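A.B. asks: Got a structure here, written out as structure tokens. Questions coming.
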Amino acid sequence: MDSNIDVEILSILSEASAPVGAKIIADSLKDRGYDIGERAVRYHLKVLDENSLTKKLGYSGREITEKGIEELEKANISFRIGSVFSQVIEKLYLSDFPSKVLINTAKFEGDYKTIKEMVLRSFEAGYSVGDYLNIKKKGNTVSVETLCSITFDNFLLKNGIIPTPEYGGIVKFEDYEPVNFEGVIDFKSSSIDPLVAFIMQGKTDVIGVIENGEGLVPANFRVIPKSSEKQFETILKKDMLNSVLAYGTENVLGMNLNPEQIGVVLVGGLTPLCVPHESGYTADISAATQLKDISSMEKKTKGFLEAKKKKGKFKVTPVLSKMLSKMQTINYDIEDKKGNVVVNTAKIPIEYKEEAINALKDSYENKLAISDRLKVECDDKFLNAYTICSLTVDGVFLKNKIPVIPYYGGILEVKADKKRFIEAIDYEGTSLDPHEVFFNKADGKNYILAGIRKVPMSASEKLIELNEKLGWNSIIEIGRPNNDICGVRVEKCMFGITTIGGTNPFANIRKNNIPVEMKTLHKSIDYSELTHYDDI
């Protein structure tokens, strides 16, 4: 189910609080740019019913099923990439601070009192958007609502300043001061909310910042016109939300700006939710979920954040730049089977040596690696594993005069009849390798780490010939020119190739509940250092 209309129908039903009929759905579709009538809607609903994605409730209409909700989260990756940005802009307009605000939500499993105390620690340290919060116990779960940072964007808009949301990421703190973005994802380049991605993959350390001033805090990066600088600074003095970490006109916490921009770094509205999550409490976190009357929220004590003009220690660059640089170091020769390859690395505690090696072998036997070669070495504390990175294949093609452009990395859903990406991030729109972001989502069976490359369509025959000579398990699918591949759009005069992620063997180790510290694009080594997986 990857039709845009089907996705929109599921979206309409998911947002409804009661069953919805075909007429209301048709009207809602027209508001969203789809001019189809009730009869056509009924046809789509019939198909959705047959696939158990919706359920008919007599004359009342349809409701979305659990399977439908799950499908909505996966379907039509090209439709969802960039939708995070468009939703942010829409909600920026619909908000009306200080009366109507946009909230984030989370559901935790655990003790109400303990979770509440943890969330309030973040507020008291100042790491929240505003001083409003709802936290309630519902059965065995604790629900938490915090203000979204888009609320501040709405505040700027109401004061005549147009903000442009660009990135979500994590900011490194030293001695209680923000020093640099450690990682960012462009809202326009991702199928998933950047802050949710960083939080759920364990990339934050808000507790560390609260307790000793060292750690990583979720943050958003906006730009505003440079001509509004004086007006912006006046607004900051009366800012009731007190959520600006830093701002400036040059290298703001490592982020590049053009001469007509001011960069603004906002603490993420999800930050208070990180404290219980980092403490091990199971969480279901959603960003910018709904608009709410601020009068229905409770005021809490909030520590003061001082907005500072601050440059970063280093400039944040997209991972694509690193990939293209590393690609140049690859000189593996297909005929001689000699030369440099790029490897990913994993560090596993030595007490898990036997289990880790078994998991690695299992991955290779199931063709979840680039080739049949890897390197394993042990010291007193760790087993260190090295697997060939998928970038090596790009480098091999480049050495043979075929320009291969890394495009997206993400999670590929693998079924007998179809393969499709269910999450993806553009390599040009992130400073972190997407496979690091999605590492915990791979299960080595139904969901694997994979990537998309773009190649000129005139190079199709030569690429296929070289791939056969290479003889590796690197390419999952070769697309047709001017056609989507695994649900991802490829431009005119190009074709796509889907490549298996070189970190899948490490994801298989993690799936077996073995702790693993993983790095992508780690270094170049000589192919002769690698051995067949049977020999490790």
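Residue numbering: from 1, along the chain as shown.
Cβ atoms here come from the backbone N, Cα and C positions, even for glycine.
Checked Swiss-Prot, it gives:
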MUTAGEN   Cys148 to Ala  Decreases response to 2-oxoglutarate
MUTAGEN   Leu195 to Ala  Decreases response to 2-oxoglutarate
MUTAGEN   Cys389 to Ala  Decreases response to 2-oxoglutarate
A.B. asks: Please give me the CB contact count at 10 A for Cys148 (mutagenesis position), counting all chains in the structure.
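C.D. replies: Other Cβ atoms within 10 Å of Cys148 (mutagenesis position): 30.
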A.B. asks: What count of other C-beta atoms do you get within 10 angstroms of the C-beta of Leu195 (mutagenesis position), across all chains shown?
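C.D. replies: Here the count is 29.
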A.B. asks: Validating a neighbour-count step here. Other CB atoms within 10 A of the CB of Cys389 (mutagenesis position): how many?
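C.D. replies: I count 28 other Cβ atoms within 10 Å of it.
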A.B. asks: Whole-number answer please: how many Å between the C-alpha atoms of Cys389 (mutagenesis position) and Leu195 (mutagenesis position)?
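C.D. replies: The separation of the Cα atoms works out to 26 Å.
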A.B. asks: Between the Cα atoms of Cys148 (mutagenesis position) and Leu195 (mutagenesis position), what distance do you get, rounded to the nearest Å?
C.D. replies: 11
